[in-house]
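Annotation of the mutagenesis experiment Thr14 to Ala in Swiss-Prot: In 4Ala; abolished phosphorylation by CDK1 without affecting G1/S-phase transition; when associated with A-18, A-45 and A-160. Recorded in Swiss-Prot as a mutagenesis result, Thr14 to Glu carries the remark: In 4Glu; phosphomimetic mutant, does not affect G1/S-phase transition; when associated with E-18, E-45 and E-160. The annotation that Swiss-Prot gives for the mutagenesis experiment Ser18 to Ala reads: In 4Ala; abolished phosphorylation by CDK1 without affecting G1/S-phase transition; when associated with A-14, A-45 and A-160. Quoted from Swiss-Prot, the note on mutagenesis experiment Ser32 to Glu is: In 3Glu; phosphomimetic mutant, leading to decreased transition of the G1/S-phase; when associated with E-07 and E-159. Swiss-Prot gives this note for the published mutagenesis Ser32 to Ala: In 3Ala; abolished phosphorylation by ROCK1, leading to delayed entry into S-phase; when associated with A-107 and A-159. For Ser45 to Ala, Swiss-Prot lists a mutagenesis experiment annotated as follows: In 4Ala; abolished phosphorylation by CDK1 without affecting G1/S-phase transition; when associated with A-14, A-18 and A-160. The mutagenesis experiment Ser45 to Glu is recorded by Swiss-Prot, whose note states: In 4Glu; phosphomimetic mutant, does not affect G1/S-phase transition; when associated with E-14, E-18 and E-160. Taken from Swiss-Prot, the feature Zn(2+) binding site covers His61, His72, Cys80, Cys83, and the record attributes it to a curator's inference. Under mutagenesis, Swiss-Prot gives Ser159 to Ala with this note: In 3Ala; abolished phosphorylation by ROCK1, leading to delayed entry into S-phase; when associated with A-32 and A-107. According to Swiss-Prot, the mutagenesis experiment Ser160 to Ala carries the annotation: In 4Ala; abolished phosphorylation by CDK1 without affecting G1/S-phase transition; when associated with A-14, A-18 and A-45. In Swiss-Prot, a published mutagenesis experiment is listed as Ser160 to Glu, annotated In 4Glu; phosphomimetic mutant, does not affect G1/S-phase transition; when associated with E-14, E-18 and E-45.
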Amino acid sequence: MADKAKPAKAANRTPPKSPGDPSKDRAAKRLSLESEGAGEGAAASPELSALEEAFRRFAVHGDARATGREMHGKNWSKLCKDCQVIDGRNVTVTDVDIVFSKIKGKSCRTITFEQFQEALEELAKKRFKDKSSEEAVREVHRLIEGKAPIISGVTKAISSPTVSRLTDTTKFTGSHKERFDPSGKGKGKAGRVDLVDESGYVSGYKHAGTYDQKVQGGK
């Protein structure tokens, strides 16, 4: 008798996973990684100190392309002047320029925030000679912390005889004078057009309309 056929193994009834869209999977994974990285970066990035905020304000002053991470010599001098690091006695403009040239790299034209702090340490020794090194640095930092560039150079009006002649209505003569009232306000059309005076009085007569008052006063 022939051997009975062995029963076939039961098929795996677990349905196979349907293949997903690879592009969607990659996008989801990328978003997950970016969100995790953003969270870690936000937690790792400390808040700027008041000194570094002042550094960045002066670093970008007058330069729309500046990032605030490096400072030019001109802005360094302005910071020292506006924040009164330069007192004209212990620290002068020359001292500030010398320190900047000493701290920056030979082929560089700017200084970083770390170099900025080194430069302040150099100036602190001169600015506060009667204090210890640490106290002097703290005093210099207090002069700068929270400060911003002082905006100056506002154009002022310059009075000159020529300008005054052209703008002061009280000095106008002839037909130009008739276009403005005593307050300097323009009369409009009345100041440009010769209107016929039909009052019966001679032009320029100053007592027009006073006859009736005189007659009534004499009675």
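In case you wondered, yes, glycine gets a Cβ from its N, Cα and C as well.
Recorded features from Swiss-Prot, shown on the structure.
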residue : record              : CB count, 10 Å
His61   : Zn(2+) binding site : 20
His72   : Zn(2+) binding site : 19
Cys80   : Zn(2+) binding site : 28
Cys83   : Zn(2+) binding site : 20
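In the three-state DSSP classification, Cys80 (Zn(2+) binding site) falls within a helix. Following the DSSP three-state reduction, the secondary structure of His61 (Zn(2+) binding site) is coil.
A strand conformation is recorded for His72 (Zn(2+) binding site) in the three-state DSSP classification.
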